[in-house]
Amino acid sequence: MDLRGRPKCYSLHLGILPFIVLVLVFFGYGFLSHKIQEFRNPGGETCMATRQTDVQKVVSVPRMAYPQPNVLTPIRNDVLVFTPWLAPIIWEGTFNIDILNEQFKLQNTTIGLTVFAIKKYVVFLKLFLETAEQHFMVGHKVIYYVFTDRPSDVPQVPLGAGRKLVVLTVRNYTRWQDVSMHRMEMISHFSEQRFQHEVDYLVCGDVDMKFSDHVGVEILSALFGTLHPGFYRSRRESFTYERRPKSQAYIPRDEGDFYYAGGFFGGSVVEVHHLTKACHQAMVEDQANGIEAVWHDESHLNKYLLYHKPTKVLSPEYVWDQKLLGWPSIMKKLRYVAVPKNHQAIRN
């Protein structure tokens with residue numbers, strides 16, 4: 001016993017305890033460091049498993065008057081409004097744009113919109129930009145990134161406050177398929193070299209379209225895709241995925257969530273860079289193996305979004321062809337629609 005009546009072994013234990021803690025901390029750190037290294041590939045890049053998920057910032061909004069949400073009244077009972085992985089599917093009636101506008105304005109958000117106006121497709125650019133000024137991200141800061149081989153043909157369109165246009169000169173290709181596929185390469189390159197320093201989100205659209213109704217911050221998320229208007233009612237077996245195993249875009253017939261349109265996708269600059277870089281690398285590998293995916297960059301986009309689930313999915317309101325599909329009652333609004341054209345004349 002010591003002078004305070006405690007057993008000597010008890011005092012000994014108290015003396016050893018700090019040493020044991022130090023040993024455990026040291027070896028625990030080494031173990032965790034080893035595990036962290038296991039999540040990195042041989043090239044030193046962090047594996048997808050360690051990437052940050054879509055964490056929406058919590059911002060303080062001002063007092064606002066708006067209808068109270070009712071937990072017993074579905075916002076839409078005629079369509080799916082959430083994916084199985086709990087990503088929202090954006091339809092008219094599923095969001096309050098006033099609340100969202102306040103949230104994104106308080107974050108001082110800047111949105112980039114990329115569009116490719118190559119060869120004869122430059123004729124669609126004026127209508128694209130004019131309608132974007134009317135309907136796209138109204139009230140927010142926007143940078144239009146126009147990729148073109150004809151910079152002198154880019155029209156002068158009056159832009160609102162906080163909005164500007166940047167012309168990026170790129171080469172053209174003989175085949176329209178190559179023009180389409182090289183979009184991924186260009187977006188990937190400029191995301192790394194420029195976009196990440198200038199904008200918070202990227203939206204990638206087709207130039208032979210026009211905005212016909214509101215397209216705003218409700219679409220913004222870490223990674224979003226848009227349901228293809230021709231397949232939103234179809235079963236996965238009917239999707240026009242790439243079905244040849246030789247291609248990097250191959251998807252088996254028993255897999256698939258949705259069929260996404262190649263003409264409208266986006267997200268944070270980081271996630272768009274990951275997507276476009278992966279698709280470009282897959283297309284390069286296909287080319288080396290003498291195969292071209294059935295729907296080119298769209299096929300690779302669908303493969304990517306199958307295994308990298310988007311954090312938000314846009315309904316076909318955001319890509320529509322009224323001439324081919326009419327205006328079904330389920331579509332409360334048609335927001336981004338195809339412009340009638342002669343594909344053969346434009347592509348050749």
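One-based numbering along the chain as shown.
Cβ coordinates are placed from backbone N, Cα and C, and glycine is handled just like the others.
No noted substitution is present; original residues retained.
L24 to S appears in Swiss-Prot as a natural variant; the accompanying note says: In allele A3.
Under its natural variant annotations, Swiss-Prot gives K35 to R the following note: In allele A2 and allele A3.
One natural variant catalogued in Swiss-Prot, Q37 to H, is accompanied by this note: In allele A2.
Annotation of the natural variant T53 to M in Swiss-Prot: In allele A2, allele A3 and allele A4.
Under its natural variant annotations, Swiss-Prot gives N70 to K the following note: In allele A3 and allele A4. Around N70 (variant position), taking its Cβ as the centre, 8 other Cβ atoms fall within 10 Å, counting all chains. A coil conformation is recorded for N70 (variant position) in the three-state DSSP classification, outside any helix or strand.
Annotation note: Q107 (variant position) sits in a coil segment as assigned by DSSP. Its own atom aside, the Cβ of Q107 (variant position) has 13 Cβ atoms within 10 angstroms in the protein chains shown. As a natural variant entry, Q107 to R appears in Swiss-Prot alongside the note: In allele A2 and allele A4.
The C-beta environment of F116 (UDP-N-acetyl-alpha-D-galactosamine binding site), restricted to residues of the same chain at least 6 apart in sequence and closer than 8 Å, consists of F147, T148, V170, V179, R183, M186, D206, V207. In three-state terms derived from DSSP, F116 (UDP-N-acetyl-alpha-D-galactosamine binding site) belongs to an extended strand segment. What Swiss-Prot records for F116, A117, I118, Y121, D206, V207, D208 is UDP-N-acetyl-alpha-D-galactosamine binding site.
The natural variant S152 to A is recorded by Swiss-Prot, whose note states: In allele A2, allele A3 and allele A4. Long-range Cβ contacts of S152 (variant position) within its own chain (separation 6+, distance under 8 Å) are none. When secondary structure is read from DSSP and collapsed to three states, S152 (variant position) falls in the helix class.
Variant annotation in Swiss-Prot: H197 to Y, described as In allele A2; the structure shown retains the original residue. Within its own chain, H197 (variant position) has no residue 6 or more apart in sequence whose C-beta sits under 8 angstroms from its own.
Annotation source Swiss-Prot lists Mn(2+) binding site at D206, D208, citing similarity to another entry.
Per Swiss-Prot, active site, nucleophile is recorded for E298, and the stated evidence type is similarity to another entry. Of all the Cβ atoms in the protein chains shown, 24 others lie within 10 Å of the Cβ of E298 (active site, nucleophile).
The Cβ neighbour count for D206 (UDP-N-acetyl-alpha-D-galactosamine binding site), using a 10 Å radius over every protein chain in view, is 20.
A C-beta separation below 8 Å, combined with a sequence spacing of at least six in one chain, links A117 (UDP-N-acetyl-alpha-D-galactosamine binding site) to F124, L125, V146, F147, T148, R150, D153, V154, V207. Spatially, by CA atoms, the recorded positions N70, Q107, E298 include one closest to Y121 (UDP-N-acetyl-alpha-D-galactosamine binding site), and that is E298. All protein chains considered, the CB of D208 (UDP-N-acetyl-alpha-D-galactosamine binding site) has 20 other CB atoms within 10 Å.
Between the C-alpha atoms of E298 (active site, nucleophile) and D208 (UDP-N-acetyl-alpha-D-galactosamine binding site), the distance comes to 16 Å. Among the recorded positions N70, I118, D208, the residue whose Cα lies closest in space to that of Q107 (variant position) is N70. Geometry remark: N70 (variant position) versus D208 (UDP-N-acetyl-alpha-D-galactosamine binding site), CA distance 40 Å.
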